[in-house]
Amino acid sequence: MRVIFSEDHKLRNAKTELYGGELVPPFEAPFRAEWILAAVKEAGFDDVVAPARHGLETVLKVHDAGYLNFLETAWDRWKAAGYKGEAIATSFPVRRTSPRIPTDIEGQIGYYCNAAETAISPGTWEAALSSMASAIDGADLIAAGHKAAFSLCRPPGHHAGIDMFGGYCFINNAAVAAQRLLDKGAKKIAILDVDFHHGNGTQDIFYERGDVFFASLHGDPAEAFPHFLGYAEETGKGAGAGTTANYPMGRGTPYSVWGEALTDSLKRIAAFGAEAIVVSLGVDTFEQDPISFFKLTSPDYITMGRTIAASGVPLLVVMEGGYGVPEIGLNVANVLKGVAG
């Protein structure tokens, strides 16, 4: 299984995160990718290549052009405005406010942000582009006939919606990969999100589309980030009616329960007729993850990989979350072992 990985992820190295009323070192940091890369190499997945550079043709089909222009220019505009720290949103277009987009950078950050823990820092745009490129190259491998590939993306992407960033995400890598597969000739693609946190950005992008089935297994949004999407009754709209499946689960969920949701989601994906599955892989379902509340163990990730691989369709694994403990590398490697058989 080929691994696509860009060293440019290091350009995204924010120093602050708003968490629990404090500015703390971010949970989403460069060492995450280094731990994962070392572990997958040690597990034998050592065919690691850097992605090619890609333009915006594919990403413009899933993200708003104005939003992408904002991301590209935000840091320079923030500094030009005289602000000293990293760019953190402080005001938001909440209920019953104007739909107009502000012209100044402070207002625009609030307009395009869905979660204030995520600062924009130097190199954010460049790192996001490199992460997107890893997803595109992974999709190209699947389109070329590979049975599986791993896009070791950082920063992650599944909280990035059509025109919003947050949850450490800026460009939705899984969505871009799915779009790339469609552009290469596929008619139906599934995105299976196994991160602890609901893929609200991915749902936002595909909720009214009928060519991508989105399934998400996640912590109940009544008590877990991102809070405002991810309920079971959200099943799609218009052309996308019936193409979203949410599986919210409560505190302490073990694999015995989580695995039942996985099995059901794969049945739904098979009924949809997906020609490939993009797996949004977060290992923050791990029992020791510092910002989650599921109870999966390291061996469970091998079972997870085997179960997904049993679907029989090509798999592109795209890295999402998993924080704070060295076992994130082992757990990712275990998923790949399960996929590889």
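Even glycines carry a Cβ here, placed using N, Cα and C.
Taken residue by residue with DSSP, GLU106 (substrate binding site) is part of a helix. The substrate binding site annotation in Swiss-Prot covers TYR19, GLU106, GLU117, TYR323, and the record cites experimental evidence as its basis.
Every protein chain considered, the tally of other Cβ atoms within 10 Å of the Cβ of HIS158 (mutagenesis position) stands at 34. HIS158 (mutagenesis position) carries neither a helix nor a strand DSSP state and counts as coil. Experimental mutagenesis is annotated in Swiss-Prot for HIS158 to Ala, with the remark: Reduces enzyme activity by 97%.
Around the Cβ of HIS159 (mutagenesis position), the same chain contributes ASN114, ALA115, PHE165, GLY166, GLY167, TYR168, CYS169, HIS197, GLY199, ASN200, GLY201, PRO226, each under 8 angstroms and 6 or more positions distant in sequence. Quoted from Swiss-Prot, the note on mutagenesis experiment HIS159 to Ala is: Abolishes enzyme activity.
Per Swiss-Prot, active site, proton donor/acceptor is recorded for HIS159.
In the three-state DSSP scheme, ASP195 (Zn(2+) binding site) is classed as coil. Under 8 Å, Cβ to Cβ, and six or more positions away along its own chain, ASP195 (Zn(2+) binding site) finds HIS158, SER216, HIS218, SER280, LEU281, GLY282, ASP284, THR285, GLU320, GLY321. Annotation source Swiss-Prot lists Zn(2+) binding site at ASP195, HIS197, ASP284.
In Swiss-Prot, the entry for mutagenesis TYR323 to Phe states: Reduces enzyme activity by 99%. The structure shown retains the original residue. Neighbour list (TYR323 (mutagenesis position), Cβ cut-off 8 Å, at least 6 residues apart, same chain): PHE27, GLU28, ARG32, ASP284, ASP289, PRO290, ILE291, SER292.
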Cβ atoms near GLU117 (substrate binding site) (within 10 Å, other residues, all chains): 22
Distance in Å spanning the most remote Cα pair of TYR19, GLU106, GLU117, TYR323, given for substrate: 29
Environment of ASP195, HIS197, ASP284, the listed Zn(2+) site - residues of the same chain whose CB lies within 8 A of the CB centroid: PHE196, HIS218, GLY219, GLY282, THR285, SER292, GLU320, GLY321, GLY322
Residue among the binding-site residues GLU106, HIS197 whose Cβ has the most other Cβ atoms within 10 Å: HIS197
